[in-house]
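Asker: Take a look at what Swiss-Prot says about it:
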MUTAGEN   Glu126 to Lys  In ft15; suppresses the defect in expression of vit-3 caused by lin-29 mutation
DOMAIN    135-392  domain 'Protein kinase'
BINDING   Ile141, Gly142, Lys143, Gly144, Ser145, Phe146, Gly147, Arg148, Val149, Lys164  ATP binding site
ACT_SITE  Asp259  active site, proton acceptor
DOMAIN    393-463  domain 'AGC-kinase C-terminal'
Amino acid sequence: MGSMYYNESRMVRKDEVTCNVIIGDDKKTVVYALRIGNGPIMQKTFEEYERFFTTEKDMIPATIFTAPKKKFLQADSKFYEKRRVWILVISQHLVDNNLRSEDVRRFFHLESPDDDENNVDLGPSERKTATANDFDYLTTIGKGSFGRVYQVRHKETKKIYAMKILSKEHIRKKNEVKHVMAERNVLINNFKHPFLVSLHFSFQNKEKLYFVLDHLNGGELFSHLQREKHFSESRSRFYAAEIACALGYLHEKNIIYRDLKPENLLLDDKGYLVLTDFGLCKEDMQGSKTTSTFCGTPEYLAPEIILKKPYDKTVDWWCLGSVLYEMIFGLPPFYSKDHNEMYDKIINQPLRLKHNISVPCSELITGLLQKDRSKRLGHRNDFRDIRDHPFFLPVDWDKLLNRELKAPFIPKVKNAMDTSNISKEFVEIQIDPSSLAPQQLAVTHRDHDFENFTFVDTNRVLV
């Protein structure tokens, strides 16, 4: 065979999957060489992997199951790389979660796993993972209904992260187990998208769940908007383009976000926006499939959600319109302190725009805030409808995705531990490290409600 791409000469764990592309001398024969740990290398065609994955479809999350398709004029090398990553991600998932399946072991040429209960852990935690005691707890940087977010430092690497700690008891009482597991699933499949927060570790003990995430200390978009009252069109366009890219990516993965608001958009130290908090995401939303759960934040709810009608991905485009409106004018459209009055306005009141904005901006907001979802911008071609709108004509989308554009505003950030852009309401909350990393509880805990929650970031590759 001919050339090999991405050949990594490094130490690997016994259950770590590596995969390389091998292209024949005729440039047509392509196989994918897969190896688990330091075991034997197996070479199979893409079709062989795809056939097997199809037989094991029930074991594979829908968010990663769809095979990559070649785009028009896409280079072969990029297409092979996307296929390689797809094979790698699914293989690692099967090895981590389904080794008790005889078919999986046979396909990957693996021996039967040890049945000793003392050696069983949750999913990917069979690998070397993090624990609560691996971190120093520095500052509180956020809080929610189920827990708080902390700035933490990994004791060994000294790297700064954001750690979200949730109470299992509160999650169960509120019947939110599915939402938390959906958040975990979305996070592990973000593939380091430039505008989606990345998960580095997740783990648990008897009482708590832990998400270890990118630390973004440029502040919430909400706090910057509150301080400045409103943004210019050009600055709003930059942020709206990033949000649209993130939503479009999630939609490609058949995920509806459902909770877009300025509080869930964080700035990094370069001035780029990153979407966070995936607790209300809905998975497995292929094509025009609908759902009907009433959820979201009142100011940004689409009419069909308020009316408890079936809704689809276009609710996210309504939210984008609401956030863009708020960036331009300072408040969400149809805003009222009285929620019932606001809901009535969202459903019945015509959209009114001031005349101090450009025609393309006015047309975009109007298109996104169509009360009839079948007429809403994004209904036909999803992200492409938004990307191709005249308002975004000045945006170089490739440079934006590669983070090569200069942000219109760069927050003042001294270093990774700087909390000057974080609300004092959070920073002043005292931390009790002993309650966050209790010594008396098992590091890992068999808990069927949160089975397969544990994760460690090892082979995250941008596709």
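Here the Cβ of each residue, glycine as well, is placed from N, Cα and C on the backbone.
At each noted site, the model still has the original residue.
Note that the coordinates shown come from a computational prediction; the quantities given were computed from them, not determined experimentally.
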Asker: On the Cα atoms of Ile141, Gly142, Lys143, Gly144, Ser145, Phe146, Gly147, Arg148, Val149, Lys164, which are listed as binding ATP, what is the maximum pairwise distance in Å?
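Answerer: Looking at Ile141, Gly142, Lys143, Gly144, Ser145, Phe146, Gly147, Arg148, Val149, Lys164 as a set, their Cα atoms extend up to 15 Å apart.
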Asker: Fill in the CA-CA distance, Ile141 (ATP binding site) to the residue listed as 'active site, proton acceptor', as an integer in Å.
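Answerer: Cα of Ile141 (ATP binding site) to Cα of the residue listed as 'active site, proton acceptor' measures 20 Å after rounding.
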Asker: Please list residues from the chain of Ser145 (ATP binding site) whose Cβ is under 8 angstroms from its Cβ, counting only those at least six apart in sequence.
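Answerer: Set apart from Ser145 (ATP binding site) by at least 6 residues yet with Cβ under 8 Å, we have His170, Lys174.
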Asker: Compile a sequence-ordered list of residues in the same chain as Val149 (ATP binding site), six or more apart from it, whose Cβ lies below 8 A from its Cβ; state 'none' when nothing qualifies.
Answerer: Thr140, Ile141, Gly142, Lys143, Ala162, Met163, Lys164, Ile165, Phe426
Asker: Can you name the residues of this chain that are 6 or more positions from Gly147 (ATP binding site) yet have a C-beta less than 8 Å from its C-beta?
Answerer: Lys164, Ile165, Leu166, Ser167, His170, Lys208
Asker: Among the recorded positions Ile141, Lys143, Asp259, whose Cβ has the fewest other Cβ atoms within 10 Å?
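Answerer: Across Ile141, Lys143, Asp259, these recorded positions, the one with fewest Cβ atoms within 10 Å is Lys143.
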Asker: For Ser145 (ATP binding site), what is the secondary structure by DSSP, using just helix, strand and coil?
Answerer: coil
